[in-house]
Amino acid sequence: MKTWVKIVFGVATSAVLALLVMCIVLRPSRVHNSEENTMRALTLKDILNGTFSYKTFFPNWISGQEYLHQSADNNIVLYNIETGQSYTILSNRTMKSVNASNYGLSPDRQFVYLESDYSKLWRYSYTATYYIYDLSNGEFVRGNELPRPIQYLCWSPVGSKLAYVYQNNIYLKQRPGDPPFQITFNGRENKIFNGIPDWVYEEEMLATKYALWWSPNGKFLAYAEFNDTDIPVIAYSYYGDEQYPRTINIPYPKAGAKNPVVRIFIIDTTYPAYVGPQEVPVPAMIASSDYYFSWLTWVTDERVCLQWLKRVQNVSVLSICDFREDWQTWDCPKTQEHIEESRTGWAGGFFVSTPVFSYDAISYYKIFSDKDGYKHIHYIKDTVENAIQITSGKWEAINIFRVTQDSLFYSSNEFEEYPGRRNIYRISIGSYPPSKKCVTCHLRKERCQYYTASFSDYAKYYALVCYGPGIPISTLHDGRTDQEIKILEENKELENALKNIQLPKEEIKKLEVDEITLWYKMILPPQFDRSKKYPLLIQVYGGPCSQSVRSVFAVNWISYLASKEGMVIALVDGRGTAFQGDKLLYAVYRKLGVYEVEDQITAVRKFIEMGFIDEKRIAIWGWSYGGYVSSLALASGTGLFKCGIAVAPVSSWEYYASVYTERFMGLPTKDDNLEHYKNSTVMARAEYFRNVDYLLIHGTADDNVHFQNSAQIAKALVNAQVDFQAMWYSDQNHGLSGLSTNHLYTHMTHFLKQCFSLSD
């Protein structure tokens, strides 16, 4: 999510002798009284209006030294780094003529697609209307126009071929003005999905709106077909403005239910009618039972890599397949299958990592757990067992950005041993022994401790985007020397706007409790005084593979609560959270709802021992998985919490999606893990809400965590005759957007102020 550095090693009172504290003060308070008198606290209106939001700059790379970007006046501009020249390739007038909100340049630079009429569907998916603009004659392409609305559209990597998905079928155009060639014919709404994922694959496996992939030179097009014919359907009412509500139906496999059947096909787009789509075989050890397809990576035009998972998700198989021209088929020999298995949890982190192939087109780099249980980069040439470990240590490699002939760029949380930081590293792989350099560790060190990067072709240039803890900044760098070339975005307006704001202080610390490390971020009022007592709000997510304690910049609702309302807010990363090794990550395997809750409670007790927390005014709140954890913490019977809020909580793992739930819990069957499914519900603890103030919130059109979850909590509380508060948002999904957002945060603020006896 979201400077001077000070290390404090404290020896505390006898009550906390077991507590080791390491502290970074991220936002020191201003000390000049004359300045303080002219400064104001944050207001809720500031947050709801997005007054202090920041900008980032990610170049839209189109070559090794060129990128596109949209200027402040909405012209599409091409910038050449080496010449320093820029020119407008598409005017704002052309964009405005079709109300375009997005664009895409064809690789041959002859055409641009313009996207308008954006209509959101689920988390990543949306439909839109597309227009093709011919840059050579300055006119829109007429004749054989694209149908509308389109579910997905993309250019081939070379030339100006187009592939698009319309009404769940895939179409191909050799040129934008040509008639389309229909590749699939069996697409049906909510039944068969071609080239786009169904709900569960979009949300829980692919994390994209598309399921088709061009080969590097555009010869082949691979795509997934998802068959949801036998999947149970979730149905909910959408009230709208009509006399009768309409019913939304989504094929949605819950834990233990039948899953979509997935198949992968590849078609030669040069002569698509000649042979037609060819199916890629599934590895035998995967195909013998229920399985998932997890990703596809093209290696060359005639070599492709597919990744598969068993339904249990502790075994992943990477399969490298080659095109056999004589048979016009794809061959996936067993000798090119690489197996990744976890014996202590699930395979990978949240997802199984994807390979980054080297220039020999057979060996690759991949992140997976080493023998010490930390996720690191490995080089695989023949088998996973013979993999060469590239990085090592009690920290984790996060992402491989780019591999060139002589360098590998990646991110990790190694520097100074803070798991909530991200720095960019370069390893020289063209020399022996390989040398490692941290590109970002000492760049604007006080301001920037959390980076990501975007690379041009061959890593000739790259952009760094720093997310904090100071105000975010985006910069352009030479990929050979790492020298900074220019600042792309430094958020000067935001910096000036914050000069007269009393921001809260932020500290990142860690607790060592019973051989478990609990990192936490504490947000303190601007005039914080350790001799005083403050109300405490715990903000929790706590889901497997998540991380809340990060060195990022944010001015948000909890910033306001600290700045204006004088609350202390804490975020704690307990067992099950990511980037601190498998021991912590896999501790929650097959027992969700236990250690995540225990660790929040443990942290609260340690906070009380620090002496500045009013133990009679402690609250907890969370959203989604965080709503589940906050509910269980409130119902723990500890007496620690006076009140709490759950927004769109899961209430029983039998109600949630199969792909996500079974990854961490196994199956809800008697011979697997049904007992813990039953024991981990919020409803089973209804009686324990009697001594807390509980606010339950949900959107009625939540496609992700269904309203069913909160309805069952409410029913259990009513049956137990427990008083509680509830707020629902009609026709709102999991994100509670638009005017609902303002209402939500205003309502939650009133609830907390009433709980803590704070005046309006």
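Here the Cβ of each residue, glycine as well, is placed from N, Cα and C on the backbone.
Although substitutions are noted, the structure shown does not include any of them.
For GLU203, GLU204, the entry in Swiss-Prot reads substrate binding site. Sequence-distant neighbours of GLU204 (substrate binding site) (same chain, six or more apart, CB under 8 Å from its CB) are ALA657, VAL659, TYR660, listed in sequence order.
Annotation comment: Swiss-Prot describes SER624 (among others) as active site, charge relay system, evidence class experimental evidence. When secondary structure is read from DSSP and collapsed to three states, SER624 (active site, charge relay system) falls in the coil class. The Cβ of SER624 (active site, charge relay system) has 20 other Cβ atoms within 10 Å, all protein chains considered.
Under its mutagenesis annotations, Swiss-Prot gives TYR656 to Phe the following note: Reduces dipeptidyl peptidase and endopeptidase activities. Spatially close to TYR656 (mutagenesis position) yet at least six residues away along the chain are LYS254, ALA255, VAL650, VAL705, judged by Cβ distances under 8 angstroms.
Swiss-Prot gives this note for the published mutagenesis ALA657 to Phe or Val: Reduces dipeptidyl peptidase and endopeptidase activities.
Quoted from Swiss-Prot, the note attached to the mutagenesis of ALA657 to Asp or Asn states: Inhibits endopeptidase activity. Increases dipeptidyl peptidase activity. When secondary structure is read from DSSP and collapsed to three states, ALA657 (mutagenesis position) falls in the strand class.
In Swiss-Prot, the entry for mutagenesis ALA657 to Ser or Thr states: Strongly reduces endopeptidase activity. No change in dipeptidyl peptidase activity. The structure shown retains the original residue.
Same-chain residues at least 6 positions away in sequence with a Cβ under 8 Å from that of ASP702 (active site, charge relay system) are, in sequence order, ALA648, GLN732, ASN733, HIS734. According to Swiss-Prot, the active site, charge relay system annotation covers ASP702 (among others), on the basis of experimental evidence.
In the three-state DSSP assignment, the secondary structure recorded for HIS734 (active site, charge relay system) is coil. All protein chains considered, the CB of HIS734 (active site, charge relay system) has 20 other CB atoms within 10 Å. What Swiss-Prot lists as active site, charge relay system is HIS734 (among others), and the listing cites experimental evidence.
Mapped onto three states, the DSSP output places ASP702 (active site, charge relay system) in coil. Long-range Cβ contacts of GLU203 (substrate binding site) within its own chain (separation 6+, distance under 8 Å): TRP122, ARG123, ALA657, VAL659, TYR660, ASN704. Using a 10 Å radius centred on the Cβ of ALA657 (mutagenesis position) and all shown protein chains, the other Cβ atoms total 24.
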